Amino acid sequence: MGEEQSTVSGSGGARASGGGSAGQPESPRPRGDRVRTAGPRAAASSSRPNGGGGGRDPGCVDASVQEPASNRAPAGQPARLPLSGPLDPQSLELQLEREAEGAGPREAPPGQQPPDGLLLDVLAQRHPPPAKPQVLCSVYCVESDLPEAPSAESPSPSESPPQAPLGPIPASPPPSFPSSPLSLPADPLSPDGGSIELEFYLAPEPFSVPGLLGAPPYSGLGGVGDPYAPLMVLMCRVCLEDKPIKPLPCCKKAVCEECLKIYLSSQVQLGQVEIKCPVTECFEFLEETTVVYNLTHEDSIKYKYFLELGRIDSSTKPCPQCKHFTTFKKKGHIPTPSRSESRYKIQCPTCQLIWCFKCHSPWHEGVNCKEYKKGDKLLRHWASEIEHGQRNAQKCPKCKIHIQRTEGCDHMTCSQCNTNFCYRCGERYRQLRFFGDHTSNLSIFGCKYRYLPERPHLRRLVRGSVCAGKLFIAPLILVLGLALGAIAVVIGLFVFPIYCLCKKQRKRSRTGMHW
């Protein structure tokens, strides 16, 4: 019924039957034809209607099409082989090779894949066609600075790519820009597959090995505070150990990170804002970024507090208790009462302490700042109160602000005016050579709490006597020294010529020369 059936003759030729064109031969079949032999599993398949044989492979026998009765063998007898001559299992390969040589090379029609090989069912054992291996492809995009050298082998005409038109070749974009889209077949196994556009973004390399070996040091923040500064194995100037060290930005000397952190922490504990370089030969100050980078969180807070305290003007002061900065406004935080000093009354928003902005002390109700500075009992009681084995606060002798000591010695430095004073007595640090300093017991500049603190009259008498003795002894020693010097000069004027003559006479007597 309009179907086309084809059978294979013993000589390998194809003939048309049942509705096909009688005078039109069928195209030769490729080498991949499936050949079936009789066996228990060989049976005729039911035919399915098809419009003129469309959609079938023209080079293969459709197993679903029913063969004519003339080509079917009787039941129980094997079917005829599509080979010329009898089938010998021992010489099967040789017969197949001869048949292939006789048929000659055949090409698959366009748009059709070539067959994989001959598939035979010998003795009712079907060998399935070999499965196509799965290919996993990894695409790598590598950009080279140098163009590729042309290949020595010239491609064949069928494989040669289309020639590009002559003209100037546009410059390739830098690696930081996305490369041109790359077209790849959708199915690598199919000759005419679709295309997939892939974009490869090549980020520029942050550094290169030759650049690291020959590049100069990074000119950033510098020092240990710079995370991008180069590391070099140097000997620390403090601990004298070889470590990976970033040189300091000020003097380019080597100080390890551990020693620098210990030094900076000690300076911050002393209240220093301008910290000098730990190298003794360098007289410059370290940068703020380097100091903050090498401090702990607590020391960093203290250092920033000292910085703010040194930068503020007279209209901003810290709270005496919690160090919260407060800026005074002329119209006051509290409505101005009858007395003018009440407008300096400040309540700290952090610790709720009420204090006086003018004298920087706790609020003194009913007493003006002048009386309070002269020795008010409230101020003395608050300042001289002992907490944790030390005074509550001490007043700077110059700027009159109160300073609390957390730890350390009695030598204090005011963060407001940089005045050196003693925390125990509140006096300035003075020293004079030959008369002593503030730490001397018998010096007139000594602390009153170091020598006879309970007997001030005797202390003054002893120190005054020592000072007077030094004043009287110093001129005597000076006069005595001048007298001895004059005597030595006079004696030298007479003795030196005589000594020279005697030495000259001895030299002549040794050489045998006479007058």
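Each residue, glycine too, has its Cβ placed from N, Cα and C.
What you see is a predicted model, and the numbers here were worked out from it, not measured in a lab.
Sequence annotations record features per position, and here Swiss-Prot assigns active site to Cys409 based on sequence analysis. The Cβ neighbour count for Cys409 (mutagenesis position), using a 10 Å radius and every protein chain shown, is 11.
Per Swiss-Prot, Zn(2+) 2 binding site is recorded for Cys356, Cys359, His364, Cys369, and the stated evidence type is sequence analysis.
Within 10 Å of the C-beta atom of Cys414 (Zn(2+) 3 binding site) sit 19 other C-beta atoms, taking all shown protein chains into account. Cys414 (Zn(2+) 3 binding site) falls within neither a helix nor a strand when secondary structure is assigned with DSSP, and so counts as coil. Marked as Zn(2+) 3 binding site by Swiss-Prot on the basis of sequence analysis: Cys396, Cys399, Cys414, Cys417.
Feature annotation from Swiss-Prot assigns Zn(2+) 4 binding site to Cys422, Cys425, His438, Cys447; the stated evidence is sequence analysis. Taking a C-beta cut-off of under 8 Å and a sequence gap of six or more, Cys422 (Zn(2+) 4 binding site) has these contacts in its own chain: Asp410, His411, Met412, Arg428, Tyr429, His438, Cys447.
With a 10 A radius on its CB, Cys236 (mutagenesis position) counts 18 other CB atoms from all the protein chains. What Swiss-Prot says about the mutagenesis result for Cys236 to Ala is this: Loss of SLC40A1 degradation; when associated with A-239.
Per Swiss-Prot, mutagenesis Cys239 to Ala is noted as: Loss of SLC40A1 degradation; when associated with A-236. In this structure, Cys239 (mutagenesis position) belongs to neither helix nor strand by DSSP; it is coil. Counted within 10 Å of its Cβ, the other Cβ atoms near Cys239 (mutagenesis position) come to 12, all protein chains included.
DSSP gives Cys409 (mutagenesis position) a coil state; it is part of no helix or strand. Record note (Swiss-Prot), mutagenesis Cys409 to Ala: Loss of SLC40A1 degradation. The unchanged residue is displayed.
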Intrachain C-beta neighbours of Cys399 (Zn(2+) 3 binding site), sequence separation six or more, cut-off 8 angstroms = Cys414, Gln416, Cys417, Thr419
Message = If you compare CA-to-CA distances from Cys356 (Zn(2+) 2 binding site) to each of the recorded positions Cys236, Cys239, Cys396, Cys425, which comes out shortest?
response = Cys396
Task = Using C-alpha positions only, work out which of the recorded positions Cys359, His364, Cys396, Cys409, Cys425 is nearest to Cys239 (mutagenesis position).
result = Cys409
Message = I'd like to know which of the binding-site residues Cys396, Cys417, Cys425 has the most other Cβ atoms within 10 Å of its Cβ.
response = Cys396
Ask   = Cα of Cys236 (mutagenesis position) to Cα of His364 (Zn(2+) 2 binding site): how many Å, rounded?
value = 54
Query = What is the separation, in Å, between the Cα atoms of Cys425 (Zn(2+) 4 binding site) and Cys396 (Zn(2+) 3 binding site)?
reply = 11
